[in-house]
Amino acid sequence: MEAEDIQEELTCPICLDYFQDPVSIECGHNFCRGCLHRNWAPGGGPFPCPECRHPSAPAALRPNWALARLTEKTQRRRLGPVPPGLCGRHWEPLRLFCEDDQRPVCLVCRESQEHQTHAMAPIDEAFESYRTGNFDIHVDEWKRRLIRLLLYHFKQEEKLLKSQRNLVAKMKKVMHLQDVEVKNATQWKDKIKSQRMRISTEFSKLHNFLVEEEDLFLQRLNKEEEETKKKLNENTLKLNQTIASLKKLILEVGEKSQAPTLELLQNPKEVLTRSEIQDVNYSLEAVKVKTVCQIPLMKEMLKRFQVAVNLAEDTAHPKLVFSQEGRYVKNTASASSWPVFSSAWNYFAGWRNPQKTAFVERFQHLPCVLGKNVFTSGKHYWEVESRDSLEVAVGVCREDVMGITDRSKMSPDVGIWAIYWSAAGYWPLIGFPGTPTQQEPALHRVGVYLDRGTGNVSFYSAVDGVHLHTFSCSSVSRLRPFFWLSPLASLVIPPVTDRK
């Protein structure tokens, strides 16, 4: 139900105001008790209902408590600050000015019994008459109040208009910002679309380039395979021909040796000469694979996962010494015969002995050291450099390998996955002795790439990105960097470069 309908239901038809002590008469209509008393006939007999004219006796009045409570609650809700320009009793616009009471009233007040006989004028006309100066200087106080009220009303109206103008200006500004934001969003979407297409196009080019490079390397490898097969077949054919010739000569010599003495003495030099000139000194070259696995952009891709590896000096063999910043390590095993001079030389050369920490297991038999890093997940890449071309080994290992006593046992079987390398080449650490693989140019810097997701550790030439070897170490949950140095060998861990 609308607020106006509720107010109408709670308004007395006689005084046109909220019910005061409402009562019901025989016909069912409700009125204020005071309004009925003021309209009763002097004799006290039955009186007609002001609404339907049905006669009712004064004794038939019944208090309407429900209507009284509803009226009280409604009036209570409407208490509080009355907005300017509204009637404090009925919350209706003040459109009239009561000349008898000298105050503005609403249309409901005009119809009430209180103002039925009063003279009314529109509030704008009343204000205009006073504004134009049609009043004496000795005006009464009620006129001053009226003027103040009307001036306040128009000031408030001016403030509302000013506020409205400000709000309109703000709305225009916000709408402009909204248009700019929509434009920015559209441009951003276009840029995202363009960038997505650019990325897709560039990676498609890169993919095509890699496919072409793959085909080129495979063609080179196939060509090398055919040439090597041809050479091997030629060598095999030549060896077979030599073997057949030797067999024939052996039979011929055997037959000559069984011939009579006179026949043997007739021409012995021919057979002897043929056996002497038979050349069996063939130089068979070792078969090598010359086509290397060099993937373009491999170095750049690996450096995305580069990590800083620090040496755990408390795990190092006593013969290993470290630089002051801890990135260089050297094996001083050859200087063990003069330890005093060796210690002094290490001091002046900037080297220091490994730090000793109580209750930490270290390598006692092999010149090894571990890295501080412990890898359990993710992808990691680091580089190791050897500047003296002596034999070294780098890779990863389990944490419980410090007790190994024999170099020949360093292999995946004991939890070490590494490669040896020196000026002679490189070979996977799967036991001694190993057959080195030549690397051109000479290998002096190796990259180690550990992928815990696939469980593989791969080795690359850090100079040109050529793949060297890959181990599987997926069965181990914790891995650490591993380093082994031959006598007088040294290793350097380069600092991490910027990853882009």
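Glycine too: its Cβ is placed from the backbone N, Cα and C atoms.
Original residues only: the substitutions mentioned are not part of this model.
Per Swiss-Prot, the feature Zn(2+) binding site maps to CYS87, HIS90, CYS109, HIS115; the stated evidence is sequence analysis. According to Swiss-Prot, the domain 'B30.2/SPRY' annotation covers 288-500, on the basis of sequence analysis. For the mutagenesis result CYS27 to Ser, the note given in Swiss-Prot is Abolishes ligase activity.
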Cα distance (Å, whole number) from CYS27 (mutagenesis position) to HIS115 (Zn(2+) binding site): 28
HIS90 (Zn(2+) binding site) and CYS27 (mutagenesis position), distance between Cα atoms, whole Å: 28
Protein Cβ atoms within 10 Å of CYS109 (Zn(2+) binding site), excluding its own: 23
Three-state secondary structure, CYS27 (mutagenesis position) (per DSSP): coil
For CYS27 (mutagenesis position), the number of other Cβ atoms found within 10 Å of its own Cβ: 14
